[in-house]
Amino acid sequence: MAVATSVATPVPTPAYSAGRAPAKEKKIYLPDTLAEWPWPRAINPHYAEAKEESQAWAASFNAFSPKAQHAFNRCDFNLLASLAYPLATKHGCRSGCDLMNLFFVIDEYSDIAPVEEVRQQKDIVMDALRNPHKPRPEGEWVGGEVARQFWALTITNASAQSQKHFIETFDEYLDSVVQQAEDRSESRIRDIQSYIDVRRNTIGAKPSFALLELDMDLPDEVLAHPTIQSLSLATIDMLCLGNDIVSYNLEQARGDASHNIITIVMNELNLDVNGAMRWVGDFHKQLEKQFFEAFNNLPKWGNAELDAQIAVYCDGLGNWVRANDQWSFESERYFGARGLEIMETKTLAMMPIQRTEALGPQLVDDSIL
């Protein structure tokens, strides 16, 4: 489900001019981005069963140390999938869980790997996805087998169109992961617009949206329609902003916040952390308007079945925004055991920098680096 880069999301005019704060800022105030978002929390009824299966499956690869695997499990990426695909079948829910686990295996390994190694990881994963029934070479990086098994199970009950869209967009996602590694190796901090252009792919939203259409047959021209494109792009950008807002504190503590909109805005507009948070909150409001302008004017194709599928698909995009936000606070990924409290107060303490080169998520101050 490729989203054309010709559909532009305007970057808002700077509204804040406060100078950069001292390096050790006491409190971070999160913007309440979804205060008026109409999609309520919904969860797939197969969550518990799919989580048990997918968590055991992910652990079976021994991709992380036991300590890191424990922290990984506390992130509960299966919850994210079950919130994101509340209407999916048991098979669809399991595929969603497996995909989220695959994403984070790729993320954790690529975050600490040199650029050339990340390129090799990309080639391994794409070869596995394109050849899901071909055994992986002995001694190969574990991500190849994780990807192969995920896709071999998923395609047993997936339409040809959804498979096509997934492969295309996962390739784009991995290209952006390589680009992120290049930026990191060069200590490059992008400007706002070029960062957004890259972040739209590193978030992994496009292949995630392909799982919304596993039981649909959406033609390419439907997904390429300007209104659907605008809707998809607004959704992706809201997911990017939402994720960067909640992950910033941990990323800056890890010394790896260069690929985060908060850092980008602070650097370009000379704002402190909370000035950047407010700026991003205002940007999010613009994206909400873009989303609803498209959502309330969906095209009709004169085919009742296709129109119904489009309606369900687009409703799924709106739900994805809520799902990502809920998971961010309900899991222990970003806020440890204090997620629900922080969801209410929107306030947290700035963590001190605690760099780690260890592979996999690490427990620090009851949160997960």
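Just so it is clear, glycine is given a Cβ too, placed from its N, Cα and C backbone atoms.
D107 (Mg(2+) 1 binding site) has a Cβ environment of 14 other Cβ atoms inside 10 Å. The feature Mg(2+) 1 binding site is assigned by Swiss-Prot to D107.
The secondary structure of D107 (Mg(2+) 1 binding site), as reduced to three states from DSSP, is helical. Per Swiss-Prot, the feature Mg(2+) 2 binding site maps to D107.
Long-range Cβ proximity for S247 (Mg(2+) 3 binding site), meaning a same-chain Cβ under 8 A and a gap of 6 or more residues, is found for N260, Y334. The annotation Mg(2+) 3 binding site is assigned in Swiss-Prot to N243, S247, E251.
The (2E,6E)-farnesyl diphosphate binding site annotation in Swiss-Prot covers R333, Y334, and the record cites similarity to another entry as its basis.
Record note (Swiss-Prot) on the mutagenesis of E53 to A: Does not affect cyclization in the presence of Mg(2+) or Ca(2+), but impairs the activity in the presence of Ni(2+) or Co(2+). Long-range Cβ neighbours of E53 (mutagenesis position) (same chain, at least 6 residues apart, Cβ-Cβ under 8 Å): R94, C97.
Sequence-distant neighbours of D111 (mutagenesis position): residues of the same chain at least 6 apart with a C-beta under 8 Å from its C-beta are D256. Here Swiss-Prot notes a mutagenesis experiment, D111 to A, with the remark: Does not drastically affect cyclization in the presence of Mg(2+), but impairs the activity in the presence of Ca(2+).
Here the residue is the original one, while Swiss-Prot reports the published mutagenesis E116 to A with the comment Does not drastically affect cyclization in the presence of Mg(2+) or Co(2+), but severely affects the activity in the presence of Ca(2+) and Ni(2+). Cβ environment of E116 (mutagenesis position): no same-chain residue six or more positions apart lies under 8 Å away.
Within 10 Å of the C-beta atom of E117 (mutagenesis position) sit 14 other C-beta atoms, taking all shown protein chains into account. For the mutagenesis of E117 to A, Swiss-Prot gives this note: Does not drastically affect cyclization in the presence of Mg(2+) or Co(2+), but severely affects the activity in the presence of Ca(2+) and Ni(2+). The structure shown keeps the original residue.
Looking at Swiss-Prot, the entry for mutagenesis of E182 to A says: Does not drastically affect cyclization in the presence of Mg(2+), but severely affects the activity in the presence of Ca(2+), Ni(2+) or Co(2+). E182 (mutagenesis position) falls within a helix when secondary structure is assigned with DSSP. Counting every protein chain shown, 13 other Cβ atoms lie within 10 Å of the Cβ of E182 (mutagenesis position).
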Return only the integer: C-alpha distance in Å from E251 (Mg(2+) 3 binding site) to R333 ((2E,6E)-farnesyl diphosphate binding site).
12
Cβ-centroid neighbours of Mg(2+) 3 site N243, S247, E251, 8 Å, sequence order:
D244, I245, V246, Y248, L250, A257, N260, Y334
Measure the Cβ-based neighbour count of N243 (Mg(2+) 3 binding site), defined as the other Cβ atoms within 10 Å of its Cβ.
21
Can you count the other CB atoms that lie within 10 A of the CB of Y334 ((2E,6E)-farnesyl diphosphate binding site)?
23
Applying a 10 Å Cβ distance cut-off over all chains shown, what neighbour count does R333 ((2E,6E)-farnesyl diphosphate binding site) have?
25
Which whole-number value in Å describes the distance between the Cα atoms of R333 ((2E,6E)-farnesyl diphosphate binding site) and E182 (mutagenesis position)?
25
Using C-alpha atoms, which one of the recorded positions D107, E117, E182 comes nearest to N243 (Mg(2+) 3 binding site)?
D107
